[in-house]
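K.L.:
The mutagenesis experiment N64 to A is recorded by Swiss-Prot, whose note states: Almost no change in activity. Recorded in Swiss-Prot as a mutagenesis result, G68 to A carries the remark: Decrease in activity. Quoted from Swiss-Prot, the note on mutagenesis experiment N69 to A is: Almost loss of activity. Looking at Swiss-Prot, you'll find the mutagenesis E72 to A noted as follows: Lack of activity. N99 to A appears in Swiss-Prot as a published mutagenesis result, with the remark: Decrease in activity. Looking at Swiss-Prot, you'll find the mutagenesis K116 to A noted as follows: Almost no change in activity. According to Swiss-Prot, the mutagenesis experiment E255 to A carries this note: Lack of activity. Mutagenesis annotation in Swiss-Prot: S278 to A, described as Almost no change in activity; the structure shown retains the original residue. For the mutagenesis of Q281 to A, Swiss-Prot gives this note: Almost loss of activity. The structure shown keeps the original residue.
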Amino acid sequence: MNRIFFILVAAGVPLSVIGSLMHWPSAVLFAVYCVTIIALASYMGRATESLSIIAGPRIGGLLNATFGNAVELIISLFALKEGLTGIVLASLTGSVLGNLLLVAGLSFFVGGLKYKRQEFNIHDARHNSGLLIFAIIVAFVIPEVFSVGMGNASKLNLSIGISIIMILLYVAALYFKLVTHRGVYQPNNAAQTEEEEEPEWSGKVATIVLFAATIVVAYISENLVHTFHSVAEQFGWSELFIGVIIVAIVGNAAEHASAIIMAFKNKMDIAVEIAVGSTLQIAMFVAPVLVICSIFFPTSMPLVFTLPELVAMVSAVLLMIAISNDGDSNWFEGATLLAAYVIMAIGFFLL
């Protein structure tokens, strides 16, 4: 897999530069940009993981929290700069649906084909359930309900206030998990496994890779955003479909692959943490940061989703909680999550 990503980066980065300079067709550029970003995201993930192991569990957890969805954040910032707030909100929706239904579904399904029953930490599952309900059902639904009788300025002020609260609670959740209650709910062999882990790269190499990959992703993301309109017209895609399906998958593809591989190796704690942890990071950190950053762009972005987006996200949260709160999984539960994702994808495609 690493060799494939290396080839994609080695070919994709030059092609991205040449294609943008020579003004290749938008559809070709769109495909090249997407594949290259996916490959670069894998390098960012591996560099972050190496730095996390070297820095220790607490700093490592903070690094993962900061860079875990860096690609999604970068793409969204450039989309905000272009005033594409609909695509940004849709990509946030897509990340939630993709992580809770597609990634968790594939992880449960692929792992379940090899193992009849897989277990993961039930305490983490229940702790994350509460945060999911807060982040999606409370923090995302309330702005929609209250904004009905509000003007644009009031909507933005409400969204900024909610965003600040969400970031503070996310920091508190990290402090709870990494400091005050670290290891309290972990199985006895978790610490031993963690101690045996070796970084793939040295600190210097990982830092250089992370820095270089971030710069290149930023460059390609800016060009990718410029292809959205023409690609949407050419293929008949709506802004919702581009954001919910395309941008969300491109921004998280490398992380998605990692979760599925972990499930196949029966490391379900890691697979579930990637799926649910990434969802919480998107909802409680990336979305609020984008709302706050939007006030510095010509077009601000209140945290107000469309009704289909809200219904889809709430449904995904409730389904994931119902399936994961028992602390075990099987292939049929994975198939159920995947079926829900396909139904929602069809709905967004037809909107």
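Note that Cβ sites are derived from N, Cα and C of the backbone, with glycine treated the same way.
Those substitutions? Not in this structure, it's all original residues.
The shown structure was predicted, so the numbers you read here are calculated from the model rather than taken from an experiment.
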K.L.:
Here are the mutagenesis positions: N69, N99. Which has the lowest count of other Cβ atoms within 10 Å?
P.N.:
N69
K.L.:
Using a Cβ cut-off under 8 Å and a sequence separation of 6 or more, which residues in the same chain sit near K116 (mutagenesis position)?
P.N.:
N330
K.L.:
Of all the mutagenesis positions given, namely N69, E72, S278, Q281, which is spatially nearest to N99 (mutagenesis position) at the Cα level?
P.N.:
S278
K.L.:
Using Cα-Cα distances with a 10 Å cut-off, which of the mutagenesis positions N69, E72, S278, Q281 are near E255 (mutagenesis position)?
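P.N.:
Among N69, E72, S278, Q281, the ones whose Cα sits within 10 Å of that of E255 (mutagenesis position) are N69, S278.
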K.L.:
So which one is it: of the mutagenesis positions E72, E255, which has the fewest other Cβ atoms within 10 Å?
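P.N.:
Checked E72, E255; of these mutagenesis positions, fewest Cβ neighbours within 10 Å: E255.
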K.L.:
Helix, strand or coil: which one is N69 (mutagenesis position) in, per DSSP?
P.N.:
coil
